[in-house]
Amino acid sequence: MLSDDELTGLDEFALLAENAEQAGVNGPLPEVERVQAGAISALRWGGSAPRVIFLHGGGQNAHTWDTVIVGLGEPALAVDLPGHGHSAWREDGNYSPQLNSETLAPVLRELAPGAEFVVGMSLGGLTAIRLAAMAPDLVGELVLVDVTPSALQRHAELTAEQRGTVALMHGEREFPSFQAMLDLTIAAAPHRDVKSLRRGVFHNSRRLDNGNWVWRYDAIRTFGDFAGLWDDVDALSAPITLVRGGSSGFVTDQDTAELHRRATHFRGVHIVEKSGHSVQSDQPRALIEIVRGVLDTR
């Protein structure tokens, strides 16, 4: 096990072999580089123009998609949302889908102007809905991972245990060691592989000068009303595929039916068994196959 000092100096791409193993991929690892566009940081995968854009959930970062992207084998852009990962924080702590999409639109035009698909999970999915409504040229097709515009209502209905790692966003922010952060995360997601959780915490944390560790993401201090995004769904021209975690309560059958009713081009829903909210972390191989199936229909 690496010490805190060794973790501090570890390159962010040093663990990609673990992602390849998790994805069941043999052979050389794909090209990947960190790119910056103003206040937004992202990971650009592959040696050609990105075909897929990935937007993560609240309290996550672009590396949450590493295993899926390695397994998919397509050129991609995984974005750190505002206030997350290596992207800049907002002074007002407002990371609503509406503001996120306004920030991301020019970035995506610069870094992935010809992308065909957007895969968005949780807050990233809601951001993608708003983005598709305001800039339809940027979202040719949309895959939503365990989210609809009823997300805040569902979040309020769940217990802390049911929220899993999402509950960590509202807890302690500073820890005396990396292991203390990892222990808390393991307790929140006991069903998940410890090696995967350790990798996730590594990407989602940073060490302070005093030796303590903190989460990389800002505290979301202002919550907007997501329900208005249902009107955006009404206006979307992009086809939509919904992926649900079979053990997650963040999307209900009622929400699925509402999405089906409102979306002009609803391709269908995939329920991933033995998965909670973060399907890309709980069952990455299943998500790889679903996304590949969507790509193959183009």
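Note: Cβ is positioned from N, Cα and C throughout, glycine not excepted.
Cβ-based neighbour count (10 Å, all protein chains) for Ser122 (mutagenesis position) stands at 23. Experimental mutagenesis is annotated in Swiss-Prot for Ser122 to Ala, with the remark: 550-fold decrease in catalytic activity.
In the three-state DSSP reading, Ser122 (mutagenesis position) counts as coil. What Swiss-Prot records for Ser122 is active site, nucleophile.
With a 10 A radius on its CB, Asp146 (mutagenesis position) counts 27 other CB atoms from all the protein chains. One mutagenesis experiment catalogued in Swiss-Prot, Asp146 to Ala, is accompanied by this note: 55-fold decrease in catalytic activity.
Taken from Swiss-Prot, the feature active site applies to Asp146 (among others).
Among the mutagenesis entries in Swiss-Prot is His155 to Ala, noted as: No change in sensitivity to Zn(2+).
One entry in Swiss-Prot concerns the mutagenesis experiment Glu161 to Ala. Its note says: No change in sensitivity to Zn(2+).
In Swiss-Prot, the entry for mutagenesis Gln162 to Ala states: No change in sensitivity to Zn(2+). The structure shown retains the original residue.
Quoting Swiss-Prot on the mutagenesis of His170 to Ala: Less sensitive to Zn(2+) inhibition.
Annotation of the published mutagenesis Glu172 to Ala in Swiss-Prot: Less sensitive to Zn(2+) inhibition; the original residue is retained in the structure shown. Glu172 (mutagenesis position) carries neither a helix nor a strand DSSP state and counts as coil.
Where Swiss-Prot documents His277 to Ala as a mutagenesis experiment, the accompanying text is: 9000-fold decrease in catalytic activity. For the recorded site, His277 (mutagenesis position), the DSSP three-state label reads coil.
Among the features that Swiss-Prot reports, active site is placed at His277 (among others), with the record citing a curator's inference.
Counting other CB atoms no more than 10 Å from each candidate's CB, the mutagenesis positions Glu172, His277 peak at His277. Between His277 (mutagenesis position) and Glu172 (mutagenesis position), the C-alpha separation comes to 21 Å. Taking CA atoms as the reference points, Asp146 (mutagenesis position) and Ser122 (mutagenesis position) are 6 Å apart. Across the structure, Ser122 (mutagenesis position) and Glu172 (mutagenesis position) place their CA atoms 21 angstrom apart.
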